[in-house]
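Chemist: Sharing a structure here in structure tokens format.
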Amino acid sequence: MIAITGATGQLGHYVIESLMKTVPASQIVAIVRNPAKAQALAAQGITVRQADYGDEAALTSALQGVEKLLLISSSEVGQRAPQHRNVINAAKAAGVKFIAYTSLLHADTSPLGLADEHIETEKMLADSGIVYTLLRNGWYSENYLASAPAALEHGVFIGAAGDGKIASATRADYAAAAARVISEAGHEGKVYELAGDSAWTLTQLAAELTKQSGKQVTYQNLSEADFAAALKSVGLPDGLADMLADSDVGASKGGLFDDSKTLSKLIGHPTTTLAESVSHLFNVNN
């Protein structure tokens, strides 16, 4: 049995979609916080079990009979370390033999503040005695494209990444890699630095938005403090705004760049380009 935490989340549902191509539904366990959101998974024959990252006992119960676990990092930045400890402890108690974990690109040397909890989780895995693999994911293209509608409306894309190169890929690309690692043999003990095949700057993103929309969009680089303040002014929670601003500054220092093409090698095809992602965005919104 293969289990996925956060199975109905933004990455998790793509992982299950990819897994279903090669693994029978009867061998997949979706661990979810809210089973009501997993009715479609249950209808496909997938086992749905309820457990919250904060409830070690429920996680231990949910992991009974599971051999392999994909630990998708919690969405609660600042609470990730204790929550991941719960999952790892539960996996150990339930007899899970292998864990794949979605970490952060070059976590051990990353300038991003986000790296701290990932490094802590990686150490927990090393100390757990369970065989594991690290999926050090780079940035999701969707992270930046979420700001595209506002940029098109105002003609300005704001950020604090300077000329930093961002080797992003889509969630579906990263999910395909996770599905392969969790379902195939031979990946145990590996550390995969995963990122898109081609890197781009926010100036290039603005140019691509201009090209495909016909509306002029320029990139305006802000200081970390000013970018965080701008995000808060449109309603983002303080913690999220500060994290995004810190990540942009990290990108300016090379924190979101990698040119190894490990991701495309792992999934067997090129990663989704920026132009393709922008095109998809417009098709969905139209």
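Yeah, the Cβs are placed from backbone N, Cα and C, and that goes for glycine too.
Substituted residues are absent from this model; it holds the original ones throughout.
These came from Swiss-Prot, pasted as-is:
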- 6-11, Arg33, 73-75, 138-143, Arg171: NADP(+) binding site (BINDING)
- Trp139 to Phe: Almost no change in the Km for methyl-1,4-benzoquinone (MUTAGEN)
- Trp139 to Ala or Ile: 3-fold increase in the Km for methyl-1,4-benzoquinone (MUTAGEN)
- Tyr140 to Phe: No change (MUTAGEN)
- Tyr140 to Ala or Ile: Almost complete loss of catalytic activity (MUTAGEN)
- Asn143 to Ala or Leu: 6-fold increase in the Km for methyl-1,4-benzoquinone. No change in affinity for NADPH (MUTAGEN)
Chemist: Can you check what DSSP calls Asn143 (mutagenesis position), collapsed to helix, strand or coil?
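Modeler: Reduced to three states, the DSSP call for Asn143 (mutagenesis position) is helix.
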Chemist: For Gly6 (NADP(+) binding site) and Trp139 (mutagenesis position), determine the Cα separation and express it in whole Å.
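Modeler: That separation, Cα to Cα, works out to 18 Å.
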Chemist: Just the number: how many Å between the Cα atoms of Gly9 (NADP(+) binding site) and Trp139 (mutagenesis position)?
Modeler: 16
Chemist: Compute the C-alpha separation of Trp139 (mutagenesis position) from Ser75 (NADP(+) binding site), stating it in Å without decimals.
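Modeler: Trp139 (mutagenesis position) to Ser75 (NADP(+) binding site), Cα-Cα distance: 14 Å.
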Chemist: Counting only residues 6+ apart in the same chain, whose Cβ is under 8 Å from the Cβ of Tyr140 (mutagenesis position)?
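Modeler: Counting only residues 6 or more apart in sequence, the Cβ neighbours of Tyr140 (mutagenesis position) under 8 Å are Ser168, Ala169, Thr170, Arg171, Tyr174.
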Chemist: Measuring Cα to Cα, how many angstrom lie between Arg33 (NADP(+) binding site) and Asn143 (mutagenesis position)?
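Modeler: It is 23 Å, counting Cα to Cα.
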Chemist: Could you state the CA-to-CA distance between Ser75 (NADP(+) binding site) and Asn143 (mutagenesis position) to the nearest Å?
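Modeler: So the Cα of Asn143 (mutagenesis position) lies 13 Å away from that of Ser75 (NADP(+) binding site).
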Chemist: Please list, in sequence order, the residues in the chain of Asn143 (mutagenesis position) that are at least six apart in sequence and whose C-beta is under 8 Å away from its C-beta.
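Modeler: In sequence order, the residues whose Cβ lies under 8 Å from that of Asn143 (mutagenesis position) (at least 6 apart) are Ser168.
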Chemist: Counting across all protein chains present, how many other Cβ atoms fall within 10 Å of the Cβ of Gly9 (NADP(+) binding site)?
Modeler: 19
Chemist: Within 10 Å of the Cβ of Gly6 (NADP(+) binding site), how many other Cβ atoms can you find? Include all protein chains, please.
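Modeler: Neighbour count, Cβ to Cβ under the 10 Å cut-off: 22.
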Chemist: Since the record lists Arg33, Ser75, Trp139 as recorded positions, which of them has the fewest other Cβ atoms within 10 Å of its Cβ?
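Modeler: It is Ser75 that, of the recorded positions Arg33, Ser75, Trp139, has the fewest other Cβ atoms within 10 Å.
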